[in-house]
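Everything below concerns the one structure shown next.
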Amino acid sequence: MRRFKRKHLTAIDCQHLARSHLAVTQPFGQRWTNRDPNHGLYPKPRTKRGSRGQGSQRCIPEFFLAGKQPCTNDMAKSNSVGQDSCQDSEGDMIFPAESSCALPQEGSAGPGSPGSAPPSRKRSWSSEEESNQATGTSRWDGVSKKAPRHHLSVPCTRPREARQEAEDSTSRLSAESGETDQDAGDVGPDPIPDSYYGLLGTLPCQEALSHICSLPSEVLRHVFAFLPVEDLYWNLSLVCHLWREIISDPLFIPWKKLYHRYLMNEEQAVSKVDGILSNCGIEKESDLCVLNLIRYTATTKCSPSVDPERVLWSLRDHPLLPEAEACVRQHLPDLYAAAGGVNIWALVAAVVLLSSSVNDIQRLLFCLRRPSSTVTMPDVTETLYCIAVLLYAMREKGINISNRIHYNIFYCLYLQENSCTQATKVKEEPSVWPGKKTIQLTHEQQLILNHKMEPLQVVKIMAFAGTGKTSTLVKYAEKWSQSRFLYVTFNKSIAKQAERVFPSNVICKTFHSMAYGHIGRKYQSKKKLNLFKLTPFMVNSVLAEGKGGFIRAKLVCKTLENFFASADEELTIDHVPIWCKNSQGQRVMVEQSEKLNGVLEASRLWDNMRKLGECTEEAHQMTHDGYLKLWQLSKPSLASFDAIFVDEAQDCTPAIMNIVLSQPCGKIFVGDPHQQIYTFRGAVNALFTVPHTHVFYLTQSFRFGVEIAYVGATILDVCKRVRKKTLVGGNHQSGIRGDAKGQVALLSRTNANVFDEAVRVTEGEFPSRIHLIGGIKSFGLDRIIDIWILLQPEEERRKQNLVIKDKFIRRWVHKEGFSGFKRYVTAAEDKELEAKIAVVEKYNIRIPELVQRIEKCHIEDLDFAEYILGTVHKAKGLEFDTVHVLDDFVKVPCARHNLPQLPHFRVESFSEDEWNLLYVAVTRAKKRLIMTKSLENILTLAGEYFLQAELTSNVLKTGVVRCCVGQCNNAIPVDTVLTMKKLPITYSNRKENKGGYLCHSCAEQRIGPLAFLTASPEQVRAMERTVENIVLPRHEALLFLVF
């Protein structure tokens, strides 16, 4: 192929080139003389090309081992653009047999091992390179018109390097000055031109380095410092020896490593952190433990190039800088007036400790990223990890420090290391199914998608609320489109919705629908299927003579329920409950004789239920849980699937787990272990009980922002001691202090409270439009009316022609009436009917009018409703912009600093189900959460009182300021530097705490040693200490005495 012709430049062309950026960026391509600085840009007469000479100078430093090339222009002798004075030697190689970027292998010597030959710095001339020259392919600066660009991957071999002629440079100069590059929009990031990153220009013979291994170790360390520790150890350390050495270096991100090792309870890490706390006076007995934390942080080493004045200038816009400066100046003057200027890390630590939200930490990072700042982000990140691990350890040691500070740091660092916004673009996982929306996957989701299921594997995905577990399964099924999957869940509506979003290689079913197809259909064809659950009323009618009664019938029902939920093949005495309620409503232990009678009656009842013949007794009909049990006992085979997805795995019963685990294919259990709210149905948490081969976590919620995420994480932290994995949200705004806007969801624990709220919001001249979750029919307003009719005297029923529609309730008209019905409900422990009876007794004669009003205000489309009402059980899986948590959940009676007045209260006294219900309610919110006073009290158990620091000089501008605590008479002292202010908050009962300034004594009672950032211990101790009087509602006081 012919070589391209040189372009002859006119004088005008030379003037354009002299003014272009190429004259600056390519200084080696210009002739510099004393007379004419643009002399090298003039046209050069065509001369005969001479033979190439052997060049000896090499211009790339030694640390660019993999990319070293022979220089083709001796700059000391000639800097002419059109000459090439270097020649390659035949047979020389550019790569050594084993380089520092080779993959680690067992038994292989390291890069510095004895006997390893020094790497050759030459290369051989290849026919491919000669072809590139012949075709005019330009690879200057790494941009090739003929071949695709490199990708940021780590291959074991390097791409062959092309040789560049001097004519290529001249050709490109003319093309860039007068022509538009058509491929400009398609090229990727520019490769590295040389070891000086092109700042000194590039030579015509020199090819740009485009391989990540060509980066210096210092640059790699800087890049790796931004990655999660899990990625560094599980993935990057396996790439090559060089990367492993960088990651294993004890001087590389030491605090980040120590933080994660401490969370894992590694013995050496715990010992090291404990030693730091002890040696630096960061102990529970020390009033100055927080100030000592700042002092220790100030010892953090930083680069010699750090200019404190420039860093301070970068922080000038941070809202907490004046408070931080005042704190350090007053309490740590030696760090503020140091010889080299103010200690920057002391100011950073003070800002972090005074921060009241994640926004304060994010603003701090933003300021320190400014070009005017001389600190590096790895140094800042290391400092934050240092503070984080010490704060975490302080809480472990019982020091009264708020978990909010650690949460703020963790949240920012998590987003920095895992958020998609940290990279220019995160690759979206393409959908192979037409019409499916492409979504961006998080780092945690991508780890799951990369796992290939094998037979008999058991994978657990522990997913917090709103973390996209369903979308993760959808993307998994799309990626592994050649496999067949079975998606199973418990809720029919969820299964229907799954059918619409999953690809065609996934079959979506409920467990009961599969059992119905194999077993239940047979009973339906014989009209022997009970559409409702077995009740003590049904069972009582078939018990043996002399052994009846609703209490014994309840015992038999519970025995059968335990058997249906278990994986056992035979019904035994072990299925009989240990405890029951007697006729006086007291909880007593079941006697052995009652156990034997209970298992005998339950076995007889189960035998009659299994028969396919006709039956006259309602109790002998097969139930849904009954035919599911029969299907489990038949040992079904699901061998046609490659893997089974079990959604909401925390609600699995042992019977269901037995069905799934007995299959030969792979199993994926997905769920949130903290959303287990169906233990009363015999559910056990499969995410804890089932042994696994692999476990993954989804911790970042797409549903809500930081404030709501903090409340959910604190409930798990304080009430369930969950600290190893932390719930985080997104970067969008969310509020928890009572700012309700637009549509509001009112979530309750019981149906009785739902009815109360429906009555309240539909009152007045302009009643609100409401929507009951699950529909008005499922709420049971008809049964409320029937119970009210049952309550009316017989004469009144006849007079008003009142007819009870419900078959079961109608039976009590001719039995014992309303009083007998109520006794039965109490003995049967039927919570649903108990709630309805409570509603009827509370509103009595108003029931018909209230039910009619609720039905009139109810609309089916929730998008047009002003209020959405329902219980947490029905709201599970849903989400709403604003959630209003009602006041019938588990209660913490007072704030932490007043709990010593209630010695009988224990968080551990309540079951996990109660805390799970509250957690589910809170995590339904997307934008705003309206809390109860009890929920705020839970946050105080973690040290969060919604306080923010202000300069005392600003507080006292208007005169004397009193403490906002009602029973406190202290005033804010003038000689203190900072004062804490309680932020206002509106509770779900519409009461408002307007907040205000706290005296330093009251602040110390609430936030402990953090108060000594505002005033000295002597000043705080000199103030009068106020003890608040706690007045509890009578029923709550009795409850705490009982427990």
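Cβ coordinates are placed from backbone N, Cα and C, and glycine is handled just like the others.
None of the noted substitutions appears here; every position holds its original residue.
Annotated ATP binding site per Swiss-Prot: Ala463, Phe464, Ala465, Gly466, Thr467, Gly468, Lys469, Thr470, in sequence order, evidence recorded as sequence analysis. Secondary structure from DSSP puts Ala463 (ATP binding site) in a beta strand.
Annotation comment: Swiss-Prot describes 138-184 as domain 'F-box'.
Under the heading domain 'UvrD-like helicase ATP-binding', Swiss-Prot lists 442-705. Summed and averaged per residue, pLDDT over the domain 'UvrD-like helicase ATP-binding' (442-705) gives 93.
Here Swiss-Prot notes a mutagenesis experiment, Ser56 to Ala, with the remark: No effect; when associated with A-583.
For the mutagenesis experiment Ser583 to Ala, the note given by Swiss-Prot reads: No effect; when associated with A-56. Ser583 (mutagenesis position) falls within neither a helix nor a strand when secondary structure is assigned with DSSP, and so counts as coil. Taking a C-beta cut-off of under 8 Å and a sequence gap of six or more, Ser583 (mutagenesis position) has these contacts in its own chain: Ile551, Ala827.
Mapped onto three states, the DSSP output places Asp647 (mutagenesis position) in coil. Listed in sequence order, the residues of the same chain lying 6 or more apart from Asp647 (mutagenesis position) and placing their CB within less than 8 Å of its CB are Lys469, Thr470, Leu473, Tyr487, Val488, Thr489, Ile494, Ala498, Val670, Gly671. According to Swiss-Prot, the mutagenesis experiment Asp647 to Asn carries this note: Abolishes helicase activity and prevents accumulation on single-stranded DNA.
Once Cβ contacts within 10 Å are tallied over all protein chains shown, the binding-site residues Lys469, Thr470 are led by Lys469. Same-chain residues that are not part of Ala463, Phe464, Ala465, Gly466, Thr467, Gly468, Lys469, Thr470 yet have a Cβ within 8 Å of the Cβ center of the ATP site turn out to be Asp672, Leu698, Ser701, Phe702, Arg703. In terms of local Cβ density within 10 Å, Gly466 ranks first among the binding-site residues Gly466, Gly468. Thr467 (ATP binding site) has a Cβ environment of 25 other Cβ atoms inside 10 Å.
For Ala465 (ATP binding site), the same-chain residues that are 6 or more apart in sequence and have a Cβ closer than 8 Å to its Cβ are Asp672, His674, Gln675, Ser701, Arg703, Gly712, Leu727, Tyr919, Val920, Thr923.
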